[in-house]
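All remarks here apply to the structure that follows.
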Amino acid sequence: MTTFLIKHKASGKFLHPYGGSSNPANNTKLVLHSDIHERMYFQFDVVDERWGYIKHVASGKIVHPYGGQANPPNETNMVLHQDRHDRALFAMDFFNDNIMHKGGKYIHPKGGSPNPPNNTETVIHGDKHAAMEFIFVSPKNKDKRVLVYA
């Protein structure tokens, strides 16, 4: 399974568990931050064709919309949680540079800014625009894209 960083394309910041813990508590919010360290590495665990779990490598927890709803409303925070279920499935779109929840919405920086400050929370939202694009890059080279479905 490929290990990667999730990089906000517009700002160059990376998805992190808030506080940077190697074993964050359930429901720890996911934020954007400029730091790079081993506590913000992810892997993609394919479950059903293009759908899978985005796993935080250090803790084994996975990315969820807060509350684990199948169709979360706009502005629902993105968190890490230990539970695995179909309401925590995502597709990683290399061609359009987005991360889509199985409910049809996308991961965004809260507020939709193209250059959010450090510790900006991430949310689920239905809009599509350049400020919600993410790319998947190597921990060894933050400018080198990697295939997460490998």
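Note: Cβ is positioned from N, Cα and C throughout, glycine not excepted.
Listed features, source Swiss-Prot:
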- HIS16, GLY19, ASP35, ILE36, HIS37, ASN119: D-galactose 1 binding site (BINDING)
- ASN27, HIS64, GLY67, ASP83, ARG84, HIS85: D-galactose 2 binding site (BINDING)
- GLU75, HIS108, GLY111, ASP127, LYS128, HIS129: D-galactose 3 binding site (BINDING)
- HIS16 to Ala: Loss of hemagglutinating and porcine stomach mucin-binding activities; when associated with A-17 and A-19 (MUTAGEN)
- PRO17 to Ala: Loss of hemagglutinating and porcine stomach mucin-binding activities; when associated with A-16 and A-19 (MUTAGEN)
- GLY19 to Ala: Loss of hemagglutinating and porcine stomach mucin-binding activities; when associated with A-16 and A-17 (MUTAGEN)
- HIS37 to Ala: 1.4-fold decreased porcine stomach mucin-binding activity compared to wild-type (MUTAGEN)
- HIS64 to Ala: Loss of hemagglutinating and porcine stomach mucin-binding activities; when associated with A-65 and A-67 (MUTAGEN)
- PRO65 to Ala: Loss of hemagglutinating and porcine stomach mucin-binding activities; when associated with A-64 and A-67 (MUTAGEN)
- HIS85 to Ala: 5.0-fold decreased porcine stomach mucin-binding activity compared to wild-type (MUTAGEN)
- HIS108 to Ala: Retains slight hemagglutinating activity and has 6-fold decreased porcine stomach mucin-binding activity; when associated with A-109 and A-111 (MUTAGEN)
- PRO109 to Ala: Retains slight hemagglutinating activity and has 6-fold decreased porcine stomach mucin-binding activity; when associated with A-108 and A-111 (MUTAGEN)
- GLY111 to Ala: Retains slight hemagglutinating activity and has 6-fold decreased porcine stomach mucin-binding activity; when associated with A-108 and A-109 (MUTAGEN)
- ASN119 to Ala: 11.1-fold decreased porcine stomach mucin-binding activity compared to wild-type (MUTAGEN)
- ASP127 to Ala: 4.5-fold decreased porcine stomach mucin-binding activity compared to wild-type (MUTAGEN)
- HIS129 to Ala: 2.3-fold decreased porcine stomach mucin-binding activity compared to wild-type (MUTAGEN)
Q: Report the nearest neighbour of ASN119 (mutagenesis position) in space among the recorded positions ASP35, ASP127, LYS128, comparing Cα positions.
A: ASP35
(Q) Suppose we draw a 10 Å sphere around the Cβ of ASP127 (mutagenesis position). How many other Cβ atoms does it contain, all chains included? (A) 11
Q: Report, in whole Å, the straight Cα-to-Cα distance of HIS85 (mutagenesis position) from GLY67 (D-galactose 2 binding site).
A: 12
Q.
Between all pairs in HIS16, GLY19, ASP35, ILE36, HIS37, ASN119 (listed as D-galactose 1 binders), what's the biggest Cα distance, rounded to the nearest Å?
A. 15
**Q.** Spatial neighbours of HIS37 (mutagenesis position) among the binding-site residues ASN27, GLU75, ASP83, ARG84, LYS128 [C-alpha, 10 Å]
**A.** none
Q. CA-CA, which of the recorded positions ASN27, HIS64, ASP127, HIS129 lies nearest HIS85 (mutagenesis position)?
A. HIS64
